[in-house]
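Colleague: According to Swiss-Prot, the mutagenesis experiment HIS132 to Ala carries the following note: Almost loss of activity. Under its mutagenesis annotations, Swiss-Prot gives GLU137 to Ala the following note: Almost loss of activity. Here the residue is the original one, but Swiss-Prot notes a mutagenesis experiment at this spot, ARG169 to Ala: 169-fold decrease in activity. Under its mutagenesis entries, Swiss-Prot includes ASP200 to Ala with the note: 14-fold decrease in activity. Where Swiss-Prot documents PRO238 to Ala as a mutagenesis experiment, the accompanying text is: Slight decrease in activity.
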Amino acid sequence: MTNLPKFSTALLHPRYWLTWLGIGVLWLVVQLPYPVIYRLGCGLGKLALRFMKRRAKIVHRNLELCFPEMSEQERRKMVVKNFESVGMGLMETGMAWFWPDRRIARWTEVIGMEHIRDVQAQKRGILLVGIHFLTLELGARQFGMQEPGIGVYRPNDNPLIDWLQTWGRLRSNKSMLDRKDLKGMIKALKKGEVVWYAPDHDYGPRSSVFVPLFAVEQAATTTGTWMLARMSGACLVPFVPRRKPDGKGYQLIMLPPECSPPLDDAETTAAWMNKVVEKCIMMAPEQYMWLHRRFKTRPEGVPSRY
């Protein structure tokens, strides 16, 4: 497994005091009743919308590209709802790291866990397909409480945040792997482990192919799904951590497994995977991470979409 960050007294250096202050404030806020946290998170998101103009434009542009049939009024409403979800995403990160299991369980409805058990009965590994919802951090904790697995992550540039996010994620999971460690993922899957994996972002031109995603005909999509499924023999199980409306809690939804995905070539698998991604996103489109420049990588010589 990856050499994971550990706490050291170096993290108490004055350069990290501001980060510690932010962590302390987040810890205090998430001790409040959940309905209060919900209102604060949505309010924080609306406030962020006023200042994060560049990100708001990215959200609007992504919606424009993916849903050209959506009216301008509908897009503007979606941008507001998405930023409310951004604010809640920060709160949910604190909840994921600092809440006890019993409190998370109280606000979580689990749907489809039988799909995980069915695959485990076949003695096969599970590639848990996680989409970049803004509930993602909490969703990983919720899933780990049902079935501890192995997370895939990108190390944070701030050593304190890197340690804290690792500590928080390991509260209900077995270990973490660097997202570039394909050999480690394949090894774990062959052992029958559950490995979290997100194929929905733009990871650049290397190891990517251009296939459709929503109304975008050429979306750079990772070939990792093809490599992992082909080399490990794992089943793919998509999961959606969805926030209920009006502060009523969460649904953790596991969709039916796909144990024989199309693996003819990388393009075929990537196009199929994007259809799965679309289905998941449409289960809670306002909660997806539209702030990401999903279509920044373009074929050579083709102008930027942003």
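Using N, Cα and C of the backbone, Cβ positions are placed for all residues, glycine too.
In this structure the noted substitutions are not present, so the sites keep their original residues.
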Colleague: Name the one residue among HIS132, GLU137, ARG169, PRO238 whose Cα is closest in three-dimensional space to that of ASP200 (mutagenesis position); these are the mutagenesis positions.
Modeller: HIS132
Colleague: Out of GLU137, ASP200, which of these mutagenesis positions shows the lowest number of other CB atoms within 10 Å of its CB?
Modeller: GLU137
Colleague: Let me know how many other Cβ atoms fall within 10 Å of the Cβ of PRO238 (mutagenesis position).
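Modeller: A 10 Å sphere around the Cβ of PRO238 (mutagenesis position) contains 23 other Cβ atoms.
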Colleague: When DSSP is mapped onto helix/strand/coil, what comes out for HIS132 (mutagenesis position)?
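Modeller: In three-state terms, HIS132 (mutagenesis position) counts as coil.
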Colleague: What is the number of other Cβ atoms found within 10 Å of the Cβ of HIS132 (mutagenesis position)?
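Modeller: I get 19 for this one.
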Colleague: When DSSP states are folded down to helix, strand and coil, where does PRO238 (mutagenesis position) land?
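Modeller: Its secondary structure by DSSP: strand.
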Colleague: Do you know offhand how many angstrom separate HIS132 (mutagenesis position) and PRO238 (mutagenesis position) by C-alpha?
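Modeller: With the alpha carbons as reference points, the distance is 12 Å.
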Colleague: Determine, from DSSP, whether ARG169 (mutagenesis position) sits in helix, strand or coil.
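Modeller: In the DSSP reduction, ARG169 (mutagenesis position) maps to helix.
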Colleague: What same-chain residues, at least 6 away in sequence, bring their CB to under 8 Å of the CB of ARG169 (mutagenesis position)?
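Modeller: Those within reach of ARG169 (mutagenesis position), by Cβ under 8 Å and sequence separation of 6 or more, are ALA96, GLU137, ALA140, ARG141, GLY144, GLY151, TYR153, MET176.
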